[in-house]
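Notes for the one structure printed next.
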Amino acid sequence: MRAHYSYLKGDNVAVAQCPASCGELIQGWILGSEKLVSCPVDWYSTVAVTAAPPLINERPLSRAMVERVLAHWQYPAHWSNEIRVDVRSSIPVAKGMASSTADIAATAVATAHHLGHSLDETTLAQLCVSIEPTDSTVFHQLTLFDHNNAATQIACEPPPPIDLLVLESPVTLRTQDYHRLPRQQKLIASSATLQQAWNLVQEACITQNPLRLGEAATLSAIASQTLLPKPGFTALLSLVEECDLYGLNVAHSGSVVGLMLDRKRHDIARLKGKLAEKKLTRHWPKQHLLKMVTGGVKLQ
């Protein structure tokens, strides 16, 4: 799901794309603080940056990122008045799919390119967390990431191939509202489980074992039920067993759920039928079949 631009070659435009995430593979108290590993999927925010006055209806966080990038290279702040940011994205907003991270990360890379610079992933992550908690979709590899301050960035080996049937709920939750919840005590209580999940993520990537990745994600999803419970969760776990799926993952600060599978091996039509039969579609009326992809922002 990519947004396409019709700019002619030679136009003075910088275009960058960043993927969405189907929630997180894992999120919780790991190595002394709350951290996450995002689950990048093939649904993208595309951002074009040109030399022109700003659009009236620009996204405020993308404009804030332009200002951060200018400040990073010590350019005059008023240059922002001659930089236009055009965001094209159909990623669902406020549901745990990293729509905001995709927007601001792509904006940062496109703006940097427009100014004649490039951004390494560490600097990009630091710029993003200076605006809001950030998903690890900004990294090419699956990465354990401290999404609040970017202090921890531990990359994994390439993961095994995974598809996800993403269950989209009409329920929205802003990331900043999740972060206002009193949650540290519950996070710490699940720290042993999350350490196990993190170990399984690393093992899954080293051994190319999708079942291990599903096991890791399911452990984290179960732990998340004490913080932000998903409706029909027990029925979803039963469905994973019944259809012999790899596991499930959730948005720990949102409402989406991902059923982890192989579209060549698992019967998607049967799975969707089971969702309806178990009345789970009342909670997740929309489903999207996506694949997990490499993360990172790419210039077009």
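A Cβ is built for glycine as well, from the same backbone N, Cα and C atoms used for every other residue.
Here the original residues stay in place, and none of the substitutions has been built in.
Sequence-distant contacts (6 or more apart, same chain, Cβ under 8 Å) of ALA102 (ATP binding site) comprise CYS18, PRO19, ALA20, TYR44, SER45, SER89, ILE91, THR137. Annotation comment: Swiss-Prot describes PRO92, VAL93, ALA94, LYS95, GLY96, MET97, ALA98, SER99, SER100, THR101, ALA102 as ATP binding site, evidence class sequence analysis.
Listed in Swiss-Prot as a mutagenesis experiment, GLU24 to Ala is described as follows: Impaired helical structure and abolished catalytic activity. Counting only same-chain residues six or more apart in sequence, the Cβ atoms lying under 8 angstroms from the Cβ of GLU24 (mutagenesis position) belong to LEU36, VAL37, SER38, CYS39, ASP135, SER220, ASN249, VAL250, ALA251, HIS252. GLU24 (mutagenesis position) carries a strand DSSP state (E or B).
What Swiss-Prot notes for the published mutagenesis of ASP103 to Ala is this: Does not affect catalytic activity. In sequence order, CYS18, SER45, VAL47, ARG59, LEU61, SER62, VAL87, SER89 are the residues near ASP103 (mutagenesis position), counting only same-chain partners six or more apart with C-beta under 8 A. ASP103 (mutagenesis position) falls within a helix when secondary structure is assigned with DSSP.
Non-local neighbourhood of GLU132 (mutagenesis position): LEU61, SER100, ILE104, THR175, GLN176, each in the same chain, at least six residues away, with C-beta under 8 Å from its C-beta. Here Swiss-Prot describes GLU132 to Gln as a published mutagenesis experiment; the accompanying note says: Increased KM for ATP.
Counting every protein chain shown, 34 other Cβ atoms lie within 10 Å of the Cβ of ASP135 (mutagenesis position). The annotation that Swiss-Prot gives for the mutagenesis experiment ASP135 to Ala reads: Impaired helical structure and abolished catalytic activity.
For SER255 (mutagenesis position), the same-chain residues 6+ apart in sequence whose C-beta sits under 8 angstroms from its C-beta are LYS95, GLY96, GLU168, SER169, VAL171, THR172, LEU173, LYS230. Swiss-Prot lists SER255 to Ala among its mutagenesis entries, and the accompanying note reads: Increased KM for L-threonine.
Each of the binding-site residues ALA94, ALA98 was scored by how many other Cβ atoms lie within 10 Å of its Cβ, and the smallest score goes to ALA94. With every protein chain in view, the residue among the binding-site residues PRO92, GLY96, SER100 whose Cβ has the most Cβ partners within 10 Å turns out to be GLY96.
DSSP classifies ASP135 (mutagenesis position) as coil under the three-state reduction.
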